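Each remark here refers to the structure printed beneath this line.
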Amino acid sequence: MSRQKALIVDDEPDIRELLEITLGRMKLDTRSARNVKEARELLAREPFDLCLTDMRLPDGSGLDLVQYIQQRHPQTPVAMITAYGSLDTAIQALKAGAFDFLTKPVDLGRLRELVATALRLRNPEAEEAPVDNRLLGESPPMRALRNQIGKLARSQAPVYISGESGSGKELVARLIHEQGPRIERPFVPVNCGAIPSELMESEFFGHKKGSFTGAIEDKQGLFQAASGGTLFLDEVADLPMAMQVKLLRAIQEKAVRAVGGQQEVAVDVRILCATHKDLAAEVGAGRFRQDLYYRLNVIELRVPPLRERREDIPLLAERILKRLAGDTGLPAARLTGDAQEKLKNYRFPGNVRELENMLERAYTLCEDDQIQPHDLRLADAPGASQEGAASLSEIDNLEDYLEDIERKLIMQALEETRWNRTAAAQRLGLTFRSMRYRLKKLGID
């Protein structure tokens, strides 16, 4: 079996020699170029499994080489080597299609990790990625989404996944991880809005025994738990400002220090994040740091809401009903034609999650394994009317009407946060005490 090959592009002989020796010890063959012209000539003569290029070259920019390789040799991952502190340059490289980046002086441990990760990438021309049956839909937006997931899986760039609640952002993050070179390492999801602010630093970075009351033993943080894999920051907009500063530093330095610890520990983690909020608007309102926003939003991936892919609803409904039948051991129910039309005309503010909840209820209520329009109870759902408000003639009692709206909104927040009451209260802009009072008043357990 022939050895894998790496192309090294740098005009400094000392750097070239260091990279050649390190990669040679990893059992890689290397070819070296001093500039863009020589690199192109080598690429035209033979294939490479990896390219390491300096940002500044005598006859051009490393960015030009990244773009050239992306167009002519997309199967070859490229890592950019930049000067220390040149984060803007590194982000430019990632946006251009670079797999990852290193800063000078080159950390050899980090270099070896990067090379090992790059070599685990699947060649897109050698095999086609299997279609994952968890991300259903044949509509143009879903086909485009699956294509983007495949491309982003080959990169180590941070990805900001935007989309409405219930649209499947965590599933998309999980697929990016599973289709990439980190698949054998952990995927660690965390709901940023569900962690109490006083415990946040300990949760993310870990703590040492005795560092605070209740710290009876050393604890590993989320960054270390995700080492070598992916850390998914869900509802990242809910992070308090003080934590945003610490998160930014951890991402930039690729190192964390436990609460009560004296030394930083290097971490190799890919960062994916998501929120149902408009993160750019949060920056404009002063609730989210602009520097962290630019660090997280190297590439944005939008997950379409269900109303933008209505043609996928019958397929989704069929799969959900089959799963419900399998879970209960009962025959699968079928949507009538009228019920399908009702679903396709409904706005689904809660997206796929709302569809799942709606069909689970209808499956329980239907007769003869036939789901009729009335089983869906769309008239009671939040998206049944675009105006969302009843006329005066429909309201018998204002207090009962307002209480019903309050109950629906609280239930929706609880479902979207998987019944985490603290997170649901934050989403509704309530204190936990106020949330607890309303739950008791409305009889919600």
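We count from 1, first residue shown onward.
Backbone N, Cα and C define each Cβ position, glycine as well.
The ATP binding site annotation in Swiss-Prot covers 163-170, 226-235. On its own chain, SER227 (ATP binding site) has ARG185, PRO186, VAL267, ASP268, VAL269 as residues at least 6 apart in sequence with a Cβ closer than 8 Å to its own Cβ.
As annotated by Swiss-Prot, domain 'Response regulatory' applies to 5-119. For the domain 'Response regulatory' (5-119), the predicted model reports an average pLDDT of 91.
Per Swiss-Prot, domain 'Sigma-54 factor interaction' is recorded for 135-364.
When Cβ atoms from all protein chains are considered, those within 10 Å of VAL269 (variant position) total 23, not counting its own. Swiss-Prot gives this note for the natural variant VAL269 to Leu: In strain: PAK.
All protein chains included, ARG353 (variant position) registers 19 other Cβ atoms within 10 Å of its own Cβ. Here the residue is the original one, but Swiss-Prot notes a natural variant at this spot, ARG353 to Gly: In strain: PAK.
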Expressed to the nearest Å, what is the distance separating LYS169 (ATP binding site) and ARG353 (variant position) at their Cα atoms? 11
Secondary structure content, the domain 'Response regulatory' (5-119) (per DSSP, counts of residues): 56 helix, 28 strand, 31 coil
Neighbour tally for LYS169 (ATP binding site), based on other Cβ positions within 10 Å of its Cβ: 25
